[in-house]
Amino acid sequence: MGPRIGPAGEVPQVPDKETKATMGTENTPGGKASPDPQDVRPSVFHNIKLFVLCHSLLQLAQLMISGYLKSSISTVEKRFGLSSQTSGLLASFNEVGNTALIVFVSYFGSRVHRPRMIGYGAILVALAGLLMTLPHFISEPYRYDNTSPEDMPQDFKASLCLPTTSAPASAPSNGNCSSYTETQHLSVVGIMFVAQTLLGVGGVPIQPFGISYIDDFAHNSNSPLYLGILFAVTMMGPGLAFGLGSLMLRLYVDINQMPEGGISLTIKDPRWVGAWWLGFLIAAGAVALAAIPYFFFPKEMPKEKRELQFRRKVLAVTDSPARKGKDSPSKQSPGESTKKQDGLVQIAPNLTVIQFIKVFPRVLLQTLRHPIFLLVVLSQVCLSSMAAGMATFLPKFLERQFSITASYANLLIGCLSFPSVIVGIVVGGVLVKRLHLGPVGCGALCLLGMLLCLFFSLPLFFIGCSSHQIAGITHQTSAHPGLELSPSCMEACSCPLDGFNPVCDPSTRVEYITPCHAGCSSWVVQDALDNSQVFYTNCSCVVEGNPVLAGSCDSTCSHLVVPFLLLVSLGSALACLTHTPSFMLILRGVKKEDKTLAVGIQFMFLRILAWMPSPVIHGSAIDTTCVHWALSCGRRAVCRYYNNDLLRNRFIGLQFFFKTGSVICFALVLAVLRQQDKEARTKESRSSPAVEQQLLVSGPGKKPEDSRV
């Protein structure tokens, strides 16, 4: 048997010089005693603090590349004609490969070189990020109207009300789609699904191996702080992803193949598509660089010196013969595949893959019988469902609800929401360490944080903008006759059914899908100092024939986006107070040998019950609020207009539902912990008089038989 970290109460051994030379590939030769730690001169990589730093940077880069898709989800929808349900499914495919392997990799992590496995996974994540950009390079240039973007005057003319004989030729319509066009669409979408799956597979070893590695070799009192720092730095990844998305989406999607005459779109145009693919290249490079140090960390490293000194001081007064006998690994017979300790089941470390598959269902069921483990995981499932839906669709929600650009929405989220998440995680970790919170204290902190989060979520139902009037869609034709989608005023026009070039009547604040649907037959460009403004004139369907302005109507309540996001950020910070204490409830509730497996089971449930279904659930709910769909080759593509009031109620309502579930679970956790604490004190008070009486009978120099206090 090679050197291993023993149960609580044993001093960990340090590999000898021969083993150190081959560390990570071979175990220590059986029977050889390890030298004292000061006899070994460890390299700079034999430092758990350095590992915490490197792992924080890697998880930051990993979440940056996975979070970048969420920052550009609405842009990808417009570029490839996807519904919110499909884009939510695309985002959740990150978890498919991860879920299929997480438990097995977590268990067999005790046999492999964990840092190197983390490095290999990071390399796969970087390659998946590069694959994610491939659809951009194999697709045709983006067409934002029925004409080529290389001819701006033709672009303006294509949307005018013109007789059928003089109308410009349109691009392939819904009834004129070739099989090649549909096949190409399916191919590029399929590539993105494969890339997302590989992204999840590569991330399998990163978090569970890193958490268990830190908790194995860090001082017990430092572990909460280290994990708090790890999670806090990690959460900067999505924040950087949204900041990167804000920059990239200000660039036109085909920046690498811009036409000579430029384009007629501006960033405020609803047809604008930013360079979503460019951020994946940058994030993939960051992950590849962060993976390099992991190939130099050892398989095992000595515990921190404070841990060794602490154990030497307390071993003599806390380790009873009964405890040593209970924790001794020699108590397990060679044929046993599992053993029960402290309510959880530990799998023997010498199982084969087939044996592991056979014994895992029983281990899983017995693990879930532990009430604290089950309730904490269920509460984290609710929190993760809320976080997955919010992270995936909050940028799109802000765009639609407050009529702001995708770039500005990402900037606000990156500057407000994610810093608050970091603050919440750090404060939670510091409170656990400074207050020396035990299980009951951790449970109380989790419940308090979620109750406050739920309270500050109530005003979100009432902060938002109603949908502006759209002729023929949301406009009441009974109040204003002649403004339906195909009125008699535009019968002579040859308006494309699938056209989309919105214009706004400033006097009535009514929006039309195209200038043709407003009956406009001409256009003018007014040059200004900073930009040019396009007006469409001679509009037969507009009241008094007023000119209409190119672009959607501006929202009258866009200023509410900042108060809305401040409340969201405050709720996120309060919810993240529970992050570190809930993890400590799981890590401190299992044996050291069970930690990797317990974390693996935890993440398996989070992915199966939260990160996989939640984006699809939120996307489906968003799709039900759509009032006008774009069509592509006869199929429903991207949504162009939503019912904003219904969108707000359903999106925030889902968030409120998951927060309520988390509050209920944490309340049950606290109740169970208090009951267990009460029973333990009662048992201790009852057993103390019996022990004292037995000591008097046995004499001062004898110990009571079968004492397990």
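Cβ coordinates are placed from backbone N, Cα and C, and glycine is handled just like the others.
Fair warning: this is a prediction, and the values are worked out from it, not measured in the lab.
Quoted from Swiss-Prot, the note on the mutagenesis of LEU58 to Ala is: Decreased E1S transport, no change in cell surface expression; increased Km value and decreased Vmax value for E1S transport activity. Decreased taurocholate transport. Its Cβ placed at the centre, LEU58 (mutagenesis position) has 29 other Cβ atoms within 10 Å.
Look at GLN62 (mutagenesis position): DSSP puts it in a helix. For GLN62 (mutagenesis position), applying a Cβ distance below 8 Å and a minimum sequence separation of six or more within one chain yields ALA122, VAL125, GLY203, ILE206, GLY237, VAL287, ALA290. The annotation that Swiss-Prot gives for the mutagenesis experiment GLN62 to Ala reads: Decreased E1S transport, no change in cell surface expression; no change in Km value and decreased Vmax value for E1S transport activity. Decreased taurocholate transport.
Among the sequence features in Swiss-Prot, the mutagenesis site HIS370 to Gln is noted as follows: No change in low- and high-affinity transport of E1S. Counting every protein chain shown, the number of other Cβ atoms lying within 10 Å of the Cβ of HIS370 (mutagenesis position) is 19. Secondary structure at HIS370 (mutagenesis position), taken from DSSP and collapsed to helix, strand or coil, is coil.
Swiss-Prot lists 483-543 with the feature domain 'Kazal-like', giving sequence analysis as the kind of evidence.
In sequence order, ILE470, ILE473, ILE513, CYS639, ARG640, TYR641 are the residues near HIS628 (mutagenesis position), counting only same-chain partners six or more apart with C-beta under 8 A. HIS628 (mutagenesis position) carries a strand DSSP state (E or B). Here Swiss-Prot describes HIS628 to Gln as a published mutagenesis experiment; the accompanying note says: Decreased low- and high-affinity transport of E1S.
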Integer average pLDDT (0 to 100) for the domain 'Kazal-like' (483-543): 78
Pairwise CA distance, LEU58 (mutagenesis position) versus HIS370 (mutagenesis position), rounded so that it is a whole Å: 33
For the domain 'Kazal-like' (483-543), residues assigned helix / strand / coil by DSSP: 4 helix, 22 strand, 35 coil
